[in-house]
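Undergrad: Sharing a structure with you now.
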Amino acid sequence: MSWPRIGAYALLAFVAIMALNVTYQFLFRMLNKTRPPLVFHWIPFIGSTIHYGMDPYGFFFSCREKYGDIFTFILLGRPTTVYLGTQGNEFILNGKLKDVNAEEVYSPLTTPVFGSDVVYDCPNSKLIEQKKFIKFGLSQAALEAHVPLIEKEVEDYLAMSPNFHGTSGEVDIPAAMAEITIFTAGSALQGEEVRSKLTTEFAVLYHDLDKGFTPINFMLPWAPLPHNKKRDAAHARMRSIYIDIINKRRNAGDNVPEKLDMIGNLMQCTYKNGQPLPDKEIAHIMITLLMAGQHSSSSISSWIMLRLASQPAVVEELYQEQLANLERTGPNGSLAPLQYKDFDNLPLHQNVIRETLRLHSSIHSLLRKVKNPLPVPGTPYVIPTSHVLLAAPGVTALSDEYFPNAMAWDPHRWETQAPQENNKDDIVDYGYGAMSKGTSSPYLPFGAGRHRCIGEKFAYLNLAVIVATMVRHLRFSNLDGQTGVPDTDYSSLFSGPMKPARIRWERRAAKSG
């Protein structure tokens, strides 16, 4: 058989498959009234994957116009049911454990990165205990102690990094913020011993491990691809670094160092069944803490600096807010070192962070596997167990319905619009401390329900100290001829600005005010 004939048959087969697929979709809509509408697509298996992957929010808003808040699309062969709006957030993110499951969705992606027997590679009851263990580093006293550590890391970086050599220059801000935030997360959440190991080798390991979060690993987490080989080697090396620290302490009889850090805390922890936390799990929790503490902060701090560079007047407003509200007891009347209590007097700093989180949440989709058929209240729909549920809290955050002129970055909007992420009447305890479910709010930058980010207070504090410190020392502006901010890069699980994203910086004449 000649190649032209083979090509003709292949084309006919492809057309026939598409025709059958379109016919199936037509019959599905006509005959199956208990399923949400299926987003039209030409190619089976691929479905809407490309549109969703390139521009998830554009995809969500487009589908909402056609199908309403509830619809199903095909994501690499997997029926994925989206439920938008505050009711959708409540339905998915506050679903019962017996009905929805995060572990089955995320474990294939996260386990090779974080390690076994932690986070999504263990029963939810065990994860809750692990969250209790790490609250040591997230207590009020710990947060207060983190402030000078974070401030010092930022000041040291601005003083010594080649990115900020001299009195002015240009910088690829996502690259710089990635370095700053790994240092701040390491210093505050990991302790002095680990921070001292954040060398060039560790940075390379972190980068290789981070590449494990590429979206293809949802489908092929164990494929022998180059980035997966680097991921596995980086995980093994990083785990050995933590294990060496633990063994060194045990051999020296120093299980409880004079200055208790997170590793020392975890070495004392015991599960409810009486089992001490194994060293392997300590290492894996430490890896998780480092990556979780750095990821969102890196992306959001980059967006903050890009937004400030696009509106230099706001940079000066922030600086003047510090001069007007903080003590000036430093040398020559300069601003004093930052303290935790200072941020109660810096509302614009908080609003800049809040507004940037609203527009630039680093995770656009939150997924849950359906475990039991789920009736959707107020609709004829029943979601079958073959589906994955998808919540997109960022959709309400980007909707004019809740935030007038929603696509504009305006920190001052929060002066008249109360933050709705915490409702005192919506408090629940999932086993690791009382917190707001948050599912009824249109603003959920850290998720909601039992999987709401436990480290959001640290994230806010980390960002606030970074922003306040950088504003004290630097002015920012866009490069000549540039306006606005870069587009969003959705190629990774954690979205961020398209790289490189360069801005201009200028050092202030007085170092601290």
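Cβ coordinates are placed from backbone N, Cα and C, and glycine is handled just like the others.
Substituted residues are absent from this model; it holds the original ones throughout.
Below, the features straight out of Swiss-Prot:
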- Ser240 to Ala: Leads to resistance to azole compounds (MUTAGEN)
- Tyr319 to His: Leads to resistance to azole compounds (MUTAGEN)
- Cys453: heme binding site (BINDING)
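Can you tell me where each of these features sits in the structure?
TA: For Ser240 (mutagenesis position), the Cβ neighbour count at a 10 Å cut-off comes to 11, with all displayed protein chains included.
Sequence-distant neighbours of Tyr319 (mutagenesis position) (same chain, six or more apart, CB under 8 Å from its CB) are Val471, Arg472, Arg508, listed in sequence order.
Counting only same-chain residues six or more apart in sequence, the Cβ atoms lying under 8 angstroms from the Cβ of Cys453 (heme binding site) belong to Ala292, Ser296, Phe446, Gly447, Ala459. When secondary structure is read from DSSP and collapsed to three states, Cys453 (heme binding site) falls in the coil class.
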Undergrad: For Ser240 (mutagenesis position), what is the secondary structure state per DSSP, taken as helix, strand or coil?
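TA: SS state of Ser240 (mutagenesis position) = helix.
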Undergrad: In which DSSP state, out of helix, strand and coil, do we find Tyr319 (mutagenesis position)?
TA: helix
